[in-house]
Amino acid sequence: MDALEKGAVTSGPAPRGRPSRGRPPKLQRSRGAGRGLEKPPHLAALVLARGGSKGIPLKNIKRLAGVPLIGWVLRAALDAGVFQSVWVSTDHDEIENVAKQFGAQVHRRSSETSKDSSTSLDAIVEFLNYHNEVDIVGNIQATSPCLHPTDLQKVAEMIREEGYDSVFSVVRRHQFRWSEIQKGVREVTEPLNLNPAKRPRRQDWDGELYENGSFYFAKRHLIEMGYLQGGKMAYYEMRAEHSVDIDVDIDWPIAEQRVLRFGYFGKEKLKEIKLLVCNIDGCLTNGHIYVSGDQKEIISYDVKDAIGISLLKKSGIEVRLISERACSKQTLSALKLDCKTEVSVSDKLATVDEWRKEMGLCWKEVAYLGNEVSDEECLKRVGLSAVPADACSGAQKAVGYICKCSGGRGAIREFAEHIFLLIEKVNNSCQK
């Protein structure tokens, strides 16, 4: 992270004694429009994602819970519906491609603002220099994957309706702070925010507010003065479970578990999965075919995947297998998975559609695990899709979840666990 992303949010102290800029923003005329037509100030979401991350190489597009890291915040920003434009500022081709796949526009960051010494403010000012239409910038941190559209909607309202010049995100923490011991300077520690003789209980103390770095919104005039926090300021308090930041490797597994339980998965309301269709070759198996001396076909699969299938079935999810290859009856029988299977399939989408109708399901209740070009249409159509880690690039682009495991090496079990977590989210949302 650069200086701002680590919390140094200005190049100097915020202006003091400056008159409050609390007046609602003036409406601006649409450029190129006829007289009398007005529009609100242009609010742009801007995600800074350079390719030279030192903590975790290319972390901005590393898969978190099967989704490129940057994808989580882009999904939230686009679905919030409050931005006139959503941008990613980057100097890297791969990050640019991922950003466009999620529907964001791309600003190619210059080498001058892509250095290790460059600050977020440098990159934001550069962006504004190229985009005169932008009046307000919502700088959203790529490393905050639990961000929800509702957070952004409320902040946009604070800026547009309540007249704030800048709003930044905070989280409430109940942590006692102590001074640092420095040899030759301070030999003992002292409490900074408590009286040890009267230690408060958590429920008796409001705690303190800390910046969590999730986002910084500021008006153009403030940014051009060199600040992201100033003028009429306000904080936006995020829920603790949504306050996640990824900086080093140790943060990754913690963030992954948090995002699976508290992350934003899109506008579509999650439905409980009732049917999982899995491609045999390259998903259930590793795609290798062995031929014995007597010309018999031999394939193998991971016991973990068999257990995953069993767990799915016990939870009430039908599991069916599909293949475009002509697998022999002996081979299918030897699998001993007790799943309905269709082989020699030339049109997988038609077959899955037939199964769906047979079970009286909508597409949102169907999950699909595939790995080949022939699986792409199914992957795009179903409610929940995934591919093994070694799937072809076309299939990877068509899905929302990419397994860490390869085909025939635990991908089904991993996807099953993912399905169970999503079912838990559905049940929790219903209870609420």
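Residue 1 is the first one shown; counting continues down the chain.
The backbone N, Cα and C atoms fix where each Cβ goes, glycine too.
Original residues fill every noted site, and no substitution is shown.
Within 10 Å of the C-beta atom of ARG50 (substrate binding site) sit 21 other C-beta atoms, taking all shown protein chains into account. Summarising the annotation, Swiss-Prot assigns substrate binding site to ARG50, ASN60, ARG109, SER118, SER120, GLN141.
In the three-state DSSP reading, PRO196 (mutagenesis position) counts as helix. Where Swiss-Prot documents PRO196 to Ala as a mutagenesis experiment, the accompanying text is: Does not affect the nuclear localization.
There are 6 other Cβ atoms within 10 Å of the Cβ belonging to LYS198 (mutagenesis position). LYS198 to Ala appears in Swiss-Prot as a mutagenesis experiment; the accompanying note says: Abolishes the nuclear localization but does not affect the enzyme activity; when associated with A-201.
Under mutagenesis, Swiss-Prot gives ARG199 to Ala with this note: Abolishes both the nuclear localization and the enzyme activity. Cβ neighbours of ARG199 (mutagenesis position) (same chain, under 8 Å, six or more residues apart in sequence): PHE176.
Under the heading active site, Swiss-Prot lists ARG199.
In Swiss-Prot, a mutagenesis experiment is listed as PRO200 to Ala, annotated with the note Does not affect neither the nuclear localization nor the enzyme activity. In the shown protein chains, 13 other C-beta atoms lie within 10 A of the C-beta of PRO200 (mutagenesis position).
Among the mutagenesis results in Swiss-Prot, ARG201 to Ala has the note: Abolishes the nuclear localization but does not affect the enzyme activity; when associated with A-198. The residue drawn here is the original one. Following the DSSP three-state reduction, the secondary structure of ARG201 (mutagenesis position) is coil.
Here Swiss-Prot notes a mutagenesis experiment, ARG202 to Ala, with the remark: Does not strongly affect the nuclear localization but strongly affects the enzyme activity. In the structure as shown, the Cβ atom of ARG202 (mutagenesis position) sits within 10 Å of 7 other Cβ atoms.
If you draw a 10 Å sphere around the CB of GLN203 (mutagenesis position), it holds 6 other CB atoms from the protein chains shown. Among the mutagenesis experiments that Swiss-Prot reports, GLN203 to Ala is described with the note: Does not affect the nuclear localization but affects the enzyme activity.
Put simply, PRO200 (mutagenesis position) is 34 Å from GLN141 (substrate binding site) when counted between their Cα atoms.
Fewest Cβ neighbours within 10 Å among the recorded positions ARG109, ARG201: this applies to ARG201.
Around the Cβ of SER120 (substrate binding site), a 10 Å sphere holds 24 further Cβ atoms from the protein chains shown. When the Cα atoms are compared, PRO196 (mutagenesis position) and SER120 (substrate binding site) turn out to be 39 Å apart.
By the criterion of other Cβ atoms within 10 Å of the residue's own Cβ, the least surrounded of the binding-site residues ASN60, SER118 is SER118. Comparing local CB density within 10 A for the recorded positions GLN141, PRO196, the maximum falls on GLN141.
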